[in-house]
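Engineer: Take this structure, written in structure tokens, and hold onto it; I'll ask about it next.
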Amino acid sequence: MFPQTTMDHILHPTPREGYYVVELNRSVWVVPNYYINLTPIGTGAYGTVCAAECTRSGTRVAIKKFNRPFQSIIHARRTYRELRLLRCMCHENIIDLLDVFTPNENVNDIEDVYFVSMLMGADLSNILKIQRLNDDHIQFLVYQILRGLKYIHSADIIHRDLKPSNIAVNEDCELKILDFGLARQTDSEMTGYVATRWYRAPEIMLNWMHYTQTVDVWSVGCILAELITGKTLFPGSDHIDQLTRIMSVTGTPDEEFLKKISSEEARNYIRNLPKMTRRDFKRLFAQATPQAIDLLEKMLHLDPDRRPTAKEAMEHEYLAAYHDETDEPIAEEMDLNDDVRADTIDEWKKIIWEEISDFQKNVAFADEEEDEEKMES
């Protein structure tokens with residue numbers, strides 16, 4: 001039996017100078033003193049998010065604490081990938097990284113990583129639970145998703161995990177794409193496991209090793225359908241059920257499409273399925289406008305080669321009220337360090353520690369420049 005004082009120390013470790021400890025939903029958070037009034041607002045597979053006030057800036061922020069970022073090499077790589085991507089990206093429809101910190105005092109002890117971003121009012125999954133949106137709102141939201149995607153894709157990056165809970169919206173209907181932990185640069189052999197199943201493109205489940213940025217466009221199609229109907233389009237209970245639900249809407253693929261599938265097992269499985277005819281989207285989405293239906297048909301095409309790109313989808317007549325090519329920026333060249341490799345947890349700790357240190361140096365330098373400008377003016 002531990003003495004009570006020892007137990008208290010284990011549950012609530014003594015924080016480093018400038019930090020304090022707070023327990024939230026049975027989880028111990030150790031944060032800088034200038035983040036106050038922490039309130040839990042969400043939990044996911046990879047982290048927990050709290051709202052907080054930043055006394056330095058006088059703004060409300062969201063703080064994300066990663067769940068066991070160094071539990072495995074996969075967890076560590078995911079944390080690094082998201083940190084690197086968010087540092088490189090700068091776009092109105094992509095969440096901004098305001099701060100990143102660890103409460104641990106040296107690289108050997110690093111266990112926790114926290115990201116800080118602007119606090120948004122809600123995410124799309126929250127909104128879908130409480131209200132139905134009119135067509136103008138739907139157009140504006142989908143346009144902003146695609147605007148962010150165009151930027152992401154122009155950097156040769158695939159998000160791979162677009163879903164309502166990864167899309168934040170404020171009270172002015174302004175939208176930001178969240179959670180880049182599964183995002184990665186395109187390569188010749190893309191891994192099969194990504195994304196929440198319900199929004200996952202069929203070519204990923206069909207075990208193709210190579211897929212393209214149009215997997216994200218499929219996800220946007222699923223989100224658009226859900227915004228229109230208020231219901232998840234393909235709520236599969238497992239991979240097989242998911243694929244069956246998709247084909248009950250898109251119809252059984254033809255031989256031309258099947259030839260593109262590299263997995264012989266997947267091809268044979270599909271050939272042995274009962275023939276399904278394509279559903280009439282006008283009946284399936286009876287409440288949608290003809291323009292919305294046309295865009296849905298294009299984005300939810302079973303053949304990824306026949307889906308539009310994010311840029312092409314933005315140019316669709318359904319989004320004509322918002323499309324403005326002069327205000328749809330693409331990314332500058334990004335140094336994502338995507339070739340960084342580490343074989344041990346300790347090596348990943350060193351890489352992430354250095355990334356956090358570099359971020360904080362750049363923020364401190366920017367703050368100094370801002371102070372100098374204020375003094376000069």
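Any Cβ shown, glycine's included, is placed from N, Cα and C.
Original residues fill every noted site, and no substitution is shown.
Small disclaimer: the values here were computed from a predicted structure and weren't measured.
Okay, so Swiss-Prot annotates it like this:
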ACT_SITE  ASP179  active site, proton acceptor
BINDING   ILE41, GLY42, THR43, GLY44, ALA45, TYR46, GLY47, THR48, VAL49, LYS64  ATP binding site
DOMAIN    35-319  domain 'Protein kinase'
MUTAGEN   LYS64 to Arg  Loss of kinase activity
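Show me how these features fit into the shown structure, please.
Structural biologist: The DSSP secondary structure for ASP179 (active site, proton acceptor) is coil. Within 10 Å of the Cβ of ASP179 (active site, proton acceptor) there are 22 other Cβ atoms, across all protein chains.
DSSP gives ILE41 (ATP binding site) a strand state. Around the Cβ of ILE41 (ATP binding site), 17 further Cβ atoms fall within 10 Å across all displayed protein chains.
Residue density at LYS64 (mutagenesis position): 22 other Cβ atoms are found within 10 A of its Cβ, drawing on all protein chains shown.
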Engineer: Fill in the CA-CA distance, ASP179 (active site, proton acceptor) to THR43 (ATP binding site), as an integer in Å.
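Structural biologist: Cα-Cα, rounded: 12 Å.
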Engineer: Cα of THR43 (ATP binding site) to Cα of LYS64 (mutagenesis position): how many Å, rounded?
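Structural biologist: Between the alpha carbons of THR43 (ATP binding site) and LYS64 (mutagenesis position) there are 9 Å.
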Engineer: Mean pLDDT across the domain 'Protein kinase' (35-319), rounded to an integer, is what?
Structural biologist: 90
